[in-house]
Amino acid sequence: MDPPQLLFYVNGQKVVENNVDPEMMLLPYLRKNLRLTGTKYGCGGGGCGACTVMISRYNPSTKSIRHHPVNACLTPICSLYGTAVTTVEGIGNTRTRLHPVQERIAKCHSTQCGFCTPGMVMSMYALLRNHPEPSLDQLTDALGGNLCRCTGYRPIIDACKTFCRASGCCESKENGVCCLDQGINGSAEFQEGDETSPELFSEKEFQPLDPTQELIFPPELMRIAEKQPPKTRVFYSNRMTWISPVTLEELVEAKFKYPGAPIVMGYTSVGPEVKFKGVFHPIIISPDRIEELSIINQTGDGLTLGAGLSLDQVKDILTDVVQKLPEETTQTYRALLKHLRTLAGSQIRNMASLGGHIVSRHLDSDLNPLLAVGNCTLNLLSKDGKRQIPLSEQFLRKCPDSDLKPQEVLVSVNIPCSRKWEFVSAFRQAQRQQNALAIVNSGMRVLFREGGGVIKELSILYGGVGPTTIGAKNSCQKLIGRPWNEEMLDTACRLVLDEVTLAGSAPGGKVEFKRTLIISFLFKFYLEVLQGLKREDPGHYPSLTNNYESALEDLHSKHHWRTLTHQNVDSMQLPQDPIGRPIMHLSGIKHATGEAIYCDDMPAVDRELFLTFVTSSRAHAKIVSIDLSEALSLPGVVDIITADHLQDATTFGTETLLATDKVHCVGQLVCAVIADSETRAKQAAKHVKVVYRDLEPLILTIEEAIQHKSFFESERKLECGNVDEAFKIADQILEGEIHIGGQEHFYMETQSMLVVPKGEDGEIDIYVSTQFPKHIQDIVAATLKLSVNKVMCHVRRVGGAFGGKVGKTSIMAAITAFAASKHGRAVRCTLERGEDMLITGGRHPYLGKYKVGFMRDGRIVALDVEHYCNGGSSLDESLWVIEMGLLKMDNAYKFPNLRCRGWACRTNLPSHTALRGFGFPQAGLVTEACVTEVAIRCGLSPEQVRTINMYKQIDNTHYKQEFSAKTLFECWRECMAKCSYSERKTAVGKFNAENSWKKRGMAVIPLKFPVGVGSVAMGQAAALVHIYLDGSALVSHGGIEMGQGVHTKMIQVVSRELKMPMSSVHLRGTSTETVPNTNASGGSVVADLNGLAVKDACQTLLKRLEPIISKNPQGTWKDWAQTAFDQSVSLSAVGYFRGYESNINWEKGEGHPFEYFVYGAACSEVEIDCLTGDHKNIRTDIVMDVGHSINPALDIGQVEGAFIQGMGLYTIEELSYSPQGILYSRGPNQYKIPAICDIPTEMHISFLPPSEHSNTLYSSKGLGESGVFLGCSVFFAIHDAVRAARQERGISGPWKLTSPLTPEKIRMACEDKFTKMIPRDEPGSYVPWNIPV
């Protein structure tokens, strides 16, 4: 029998597939089969949104079309029969017309690296197809499933807000004041100074949204749905069979025939299990358009919903129902809605089904606890007939008597209405407020006897605290008949803690936090019910006090908004001079249309091979044997490369290409599998058998490294003044320490490379996503034993880097190049997200120990600090990180007597490397923690102590570099004024006095960020500029475009210097073929150094062409170029900048390592929930000295994006390792970077007026890194709020600071009667699931 055809449409074009592989997902099909590369691979698990596309389905029963976003990485193509798929390429392009979403995303400066942009565009596009004038709530909800690492989200919101009603207005729903004009407490915003800045974009330029111009749903698909008789479709391959029944009878028959086969609707549960856990299902049953699975039946008793309805459809249905029915009947519906608003992202909610969510019974399911306490029932069907079972705790535990039978199908779910005197509540706490699995969640229900406040029924279930949803049935039974009072609450907490238990080594860790949440949620429920009883019987039940009422309010954001104050262009500047103007990122349009080409978007090369790595599963072990035989026998496998193949080219410094006889970390490269397809290479890698023998010692933490004296080199040290003598005169001395956790780069584009042998003279071309093409060129040449001039490295753009695409990228490129050279064929290597996070180290975990002497007035007179960074298993950049940390640790403060020492620790973790800020975010936090503790001891505010100790005039740093701190202090004063510090600090105190369970905090942090690379050689740069006879110019330089807009700025430089329109200047990318011997792009100096080289090349050309131009001053560049050609005058010039004068002598502890300093200050105000540890950034004000901004739009983007990345570092980004050194957090489901829900509700960014710096490019300053540190203003604002909570509870003295300040750490620091109730495990009595490193 011939297999059925798969018929669907993509971007209006018909697609027919006769031989469908059921294991094929839509993402690789679009990218490889249809060459639609605008849809990106970001994580492969539906967690980042980079692969978002829109699916449209026609319903012949309702004659309606449903448009919804999905994650293409989790969408099997077999599920697409009869659908229309729209990708970013299908809505607009540069060749025809742009869609308004694409235009506005680009012109509102909403792209940086651009890798996430197509996903953002498609999420917004899908929203507009359903809601042409969305509300702000709908907008933020639609983008909740999309991650961006570069922008900080604010410009994305700005772009999308232009489609909202009244451009995002809330219609005065909040305090009667427009959301766009709100300031503090609804007053008119930001009145101080009222400086005006030119708009970064003009809405008048935007084309209007015209829904009539969208792609129509294919009429053919409508006809098929209307007229074609329904028939089960079966798609199969050698490994898998996909069955798509189209009637309920066929579905029941298929389930009877294949009882072990899972029924999937959205593939959001089965898909990740298949991809990440290696689960394989030979048969999958996927119902398609079965009406009975989508029923909506509302009666007086409740609601019956089809099991096939998507979670987003359920959300819409419940939203409609709660608006129509009395509140007392909709308790369960409202609780479900509360969780549906934060459950996953819009894409997953549109894919996942209600039935799938229930039957999967995941331990952290948000809906199942609520459905269970709500007495829901499940309607089942099999060949034996219909059956109804309760959705009970026994069902969730998969007890045989209460479970589905293998042949049964879940058809629908009955959700009863709540009754009078019945209350249902939902609770959850996650690492991030939205699109994050719950750490603990709960559903709770109570029914009282009529009017008496005496418990008649009680049901409490928890998720996240066991292998499945766990109930407190016995506790509830014992509480029946008890009155609803504090005595009952106290008893309930103790009973529940005794019944719902967690072992100290429970999977997921956070055991004490989870125990605390169990009873914190119970307390919240107690208060919510009291509030409900008050509504039902106001005369009998008193109102909650303000102190208690604060426990009930969730930390929801208001609508996001911002103000920007940047620099005006001088009125004397020529209109055509682009310097200082907010020019759009020149790849912005291509980002938004999907036309921007990244490394893995490059077309396949003839006979291309694919490489994947086998990595170590042990942290410190001897390799006993490697068995390749089984893997080599698999079809399509071409070769497996080990260290033996590389001969003597195995080690570069402390970095090893492939492990030889030992492995030193989990994730170390052991061998590389080469096959004719990516799938076959990955399958074969699983069959490589490596036998290990563990070695001692296993060193994972800094403390263990100190114990074993495991350091890479001897200490680095800087000292000024006489520290020991100064301690003798100090009024007080304190000692403390702070641990700062690591951070994953989480660039959206994973490590990617394509190596192409040229077939002549051993030449080889490397197309790679890197910051340092020269380094790759050198290592590949050494590995292949070629001269460097035969190895060329090309980089068009990089989808984010942040320091993470240097060292390990070069290692992987060398191995890939070896494979390509050996086989004479192109080899492609692209890491999956989990591989990338496992192999490549991130920011260094850090430990700072300080001893500080100070006077009673807050003056710090002596400081002795030890810095330790966890370098991992090889040196990489660790020594430089420690050196930069020591050089920059003073931040904004003059410490007259200072000793700082640092060590890079060797451990058995993947080598940590550079990450935006390069040691300063850690070292600066150590200093600020010390200053904060001094303030507490002195009874002063931290801001007072900061002001007292700050550099203020011309001064010397602790390494004897002179600088002027006038601008630093100006930033500080300006920030204190603009943020209305005094008034708001008073308001925070008033709020805290009135609220026991919510607390607010404020912190203002200064910034002095040194910019420089430490030596002249590392700061040199070159450029090449050609002028063609048509008057156009081509510029090449050594910098890498990775989102910061360096190419845009270089074209601005050429335009100014040559007085040539920017439209006449082009830049193709970066290549060692055009500009050799480049330095790495990083350290905030890429535009500085390369811009000066480009400027030099332009000035060389102008000097050369000056006689020609002076003879024809009214001519055009076309005229001048032709004349130059006729006169044999070269139209090409090399520009060169030798580097800033930089030096540091570590033996003497002095030097001039930095060219200039970036100054700034940030004030953040936060609110915390003392019962859950949740926090919300209410407002952030940032003031920056940027010199003279070359492009304010790009510079604001750098400051804002860096701040949000820093905020993530200090609050929610938490790496988790096992005690054996295995990284648990290998993707966005386990590792949380900030999402839209995390950004400040208000954000105000101000640039100081231009200041002159003669040595830099047009007096500009590099801003790529400095803003990261300002994110710690949120950290210290949280600290301030926690301290207020502790003071109110009578807890004095400091508490141990660690970063990040996650919900767990915040909650456990807010000690109260609930934290005292929980059982504690004795240290050493158990093996923890995870450890801090």
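Quick reminder: no glycine exception, Cβ is built from N, Cα and C everywhere.
Just the original residues are modelled here, none of the noted substitutions.
Positions annotated as domain '2Fe-2S ferredoxin-type' by Swiss-Prot, on the basis of sequence analysis: 4-91.
Look at Swiss-Prot and you will find 235-420 tagged as domain 'FAD-binding PCMH-type', backed by sequence analysis.
For Met265 (FAD binding site), the count of additional Cβ atoms within 10 Å of its Cβ stands at 23 [all protein chains shown]. As annotated by Swiss-Prot, FAD binding site applies to Ile263, Val264, Met265, Gly266, Tyr267, Thr268, Ser269, Val270, Ala344, Ser353, His357, Asp366, Leu410.
Non-local neighbourhood of Ala649 (variant position): Leu657, Ala782, Thr783, Leu784, Lys785, Ala814, each in the same chain, at least six residues away, with C-beta under 8 Å from its C-beta. DSSP assigns Ala649 (variant position) to coil, not to a helix or a strand. Quoted from Swiss-Prot, the note attached to the natural variant Ala649 to Thr states: In Sprague-Dawley males; could be unrelated to gender.
Swiss-Prot lists Glu1265 with the feature active site, proton acceptor, giving similarity to another entry as the kind of evidence. Glu1265 (active site, proton acceptor): 26 other CB atoms within 10 A of its CB, across all protein chains.
Natural sequence variation is annotated in Swiss-Prot for Phe1276 to Leu, with the remark: In Sprague-Dawley males; could be unrelated to gender. Listed in sequence order, the residues of the same chain lying 6 or more apart from Phe1276 (variant position) and placing their CB within less than 8 Å of its CB are Glu928, Thr932, Pro942, Gly1001, Ala1003, Ile1005, Ser1164. Secondary structure at Phe1276 (variant position), taken from DSSP and collapsed to helix, strand or coil, is helix.
Annotation of the natural variant Thr1315 to Arg in Swiss-Prot: In Sprague-Dawley males; could be unrelated to gender; the original residue is retained in the structure shown. Within 10 Å of the C-beta of Thr1315 (variant position) we count 19 further C-beta atoms, all protein chains included.
Shown for the domain '2Fe-2S ferredoxin-type' (4-91): DSSP residue counts in helix, strand and coil, namely 19 helix, 31 strand, 38 coil. Annotation note: Leu410 (FAD binding site) sits in a strand segment as assigned by DSSP.
Residues Ile263, Val264, Met265, Gly266, Tyr267, Thr268, Ser269, Val270, Ala344, Ser353, His357, Asp366, Leu410 are recorded as binding FAD; their most distant pair of Cα atoms lies 23 Å apart. Of the recorded residues, Glu1265 (active site, proton acceptor) and Ala344 (FAD binding site) place their C-alpha atoms 31 Å from one another. A strand conformation is recorded for Ile263 (FAD binding site) in the three-state DSSP classification. For Leu410 (FAD binding site), applying a Cβ distance below 8 Å and a minimum sequence separation of six or more within one chain yields Ile263, Ala307, Gly355, Ile358, Val359, Leu378, Asn379, Leu380, Leu404.
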